[in-house]
Amino acid sequence: MGVCFSAIRVTGASSSRRSSQTKSKAAPTPIDTKASTKRRTGSIPCGKRTDFGYSKDFHDHYTIGKLLGHGQFGYTYVAIHRPNGDRVAVKRLDKSKMVLPIAVEDVKREVQILIALSGHENVVQFHNAFEDDDYVYIVMELCEGGELLDRILSKKGNRYSEKDAAVVVRQMLKVAGECHLHGLVHRDMKPENFLFKSAQLDSPLKATDFGLSDFIKPGKRFHDIVGSAYYVAPEVLKRRSGPESDVWSIGVITYILLCGRRPFWDRTEDGIFKEVLRNKPDFSRKPWATISDSAKDFVKKLLVKDPRARLTAAQALSHAWVREGGNATDIPVDISVLNNLRQFVRYSRLKQFALRALASTLDEAEISDLRDQFDAIDVDKNGVISLEEMRQALAKDLPWKLKDSRVAEILEAIDSNTDGLVDFTEFVAAALHVHQLEEHDSEKWQLRSRAAFEKFDLDKDGYITPEELRMHTGLRGSIDPLLDEADIDRDGKISLHEFRRLLRTASISSQRAPSPAGHRNLR
């Protein structure tokens, strides 16, 4: 149901996630294979039969004025708040056009999303929802600065300076990070869906269109193809997408901001999809030679085709290029870090030891994003994470509801020196993104993983023997269960290849991460 609430122009407006959105001047028709094929099943539309539970006194509070734009189910207007004269945007949705239950669900979901994100500085502010016998009214902040797309096109060469681009990208990443903490994936990040609050050059950017957005349960994936062709991530086309797809889209936008061209282009949508799946962005053409290495590194790490190796929104906010001029307090807790902390307790003892060894080989520059995450969780800034701070951090990943006993179990697994606290070294071992380390710098991965291996391989013969494993871990009793997990060829010892495989893959006991008990079904 997303509508761009611009007092200048409305592009890509749509009242239904199941319908095509209006074409924009710089993008092909957004795709949505969820389009319903059901026939109308009754003389009274579902919308007319539904009480949405919203207030019934819209006209007592607002006077509708100038038309801004329209979608499939209704129109968007400027309206005046009667008590104080404030100008707002009102989307008026026609109940008679909500024929099927899915259309009603879409309206309710959009309101739910706007309420969930209410208060975020880079999301259009939700004021209220009303209804009467004929319409649903969604009242929001009015943005009068125009679309991000229009500002791009107004720039010389259709591109931003690096400094200005970083400011814009930082705001989009903050929106994505906030969405992901709420168990929400935007699914249609593109310049047309961001508006400026005002025409001022330093106006804040606002995300306005959540028409394709959806809640997702932890560990689950979307299996449909939605979004806009130029910005769609490879995993969306493979029908296995999640929050990572939003970061890919922001990577595409960043590429456009910096050079004025799309990274993946063809004359047809099928051609675009093939480009997305097969090719890498071109950094050899003008003006990339004049763009900083830091900016190029940032874009490349967002446009990694493997979603496991792609930066998360929170990690991207820690990157030197986008962080310059920003504050550490802008960086939200990273859902992938929280997931890694939850998973660490499920890993075998051997994998926990291996990850600790790998973490000890990394320098500060390689784990700067994890330093930001540690500092965000360490509320009292005493250099360690307490049980209460761990509980507060894990609670920020809203779809999960962990019992205190489970939080204590997680902290105990991470706390290798058993002092009841998690220091930074222990935190890195549990929070590390191994796939990213391998993808972003394969040579460094080879060196780091070998160095970790050699912490076990005391005689440097190229294998970890049972006795070396026992000496490193300090474990008593049979070492066979640990050895068996990594010893793929069953020769009674662990090679470097087998050790790297252990680092890359979750242990056998944790390959199926369960959805949290008591997960709130937000749909």
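Keep in mind that glycine also has a Cβ here, set from the backbone N, Cα and C atoms.
None of the listed substitutions appears in this model.
Note that the coordinates shown come from a computational prediction; the quantities given were computed from them, not determined experimentally.
Noted in Swiss-Prot for the protein shown:
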- ASP188 to Ala: Abolishes kinase activity (MUTAGEN)
- ASP188: active site, proton acceptor (ACT_SITE)
- SER245 to Leu: In mod1; abolishes kinase activity; when associated with V-295 (MUTAGEN)
- ALA295 to Val: In mod1; abolishes kinase activity; when associated with L-245 (MUTAGEN)
- 365-400: domain 'EF-hand 1' (DOMAIN)
- ASP378, ASP380, ASN382, GLU389: Ca(2+) 1 binding site (BINDING)
- 482-509: domain 'EF-hand 4' (DOMAIN)
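Feature map: annotations from Swiss-Prot on the structure.
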residue	record	contacts (Cβ under 8 Å, 6+ apart)
SER245	mutagenesis position	VAL185, ARG187, GLY227, VAL232, ALA233, GLU235, VAL236, PRO307
ALA295	mutagenesis position	GLU162, ALA165, ALA166, LEU258, TRP321
ASP378	Ca(2+) 1 binding site	VAL384, ILE385, GLU389
ASP380	Ca(2+) 1 binding site	SER386, GLU389
ASN382	Ca(2+) 1 binding site	none
Lowest 10 Å Cβ neighbour count of the recorded positions ASP188, GLU389 is held by GLU389
Residue counts (helix, strand, coil, in that order) that DSSP gives for the domain 'EF-hand 1' (365-400) = 22 helix, 1 strand, 13 coil
Within 8 Å of the centroid of the Cβ atoms of ASP378, ASP380, ASN382, GLU389, which other residues of that chain place their own Cβ, given that this set defines the recorded Ca(2+) 1 site?
-> ILE377, VAL379, LYS381, GLY383, VAL384, ILE385, SER386
For the domain 'EF-hand 4' (482-509), residues assigned helix / strand / coil by DSSP | 16 helix, 2 strand, 10 coil
Collapsed DSSP category at ASP188 (mutagenesis position) | coil
Can you see whether DSSP assigns ALA295 (mutagenesis position) to helix, strand or coil?
-> helix
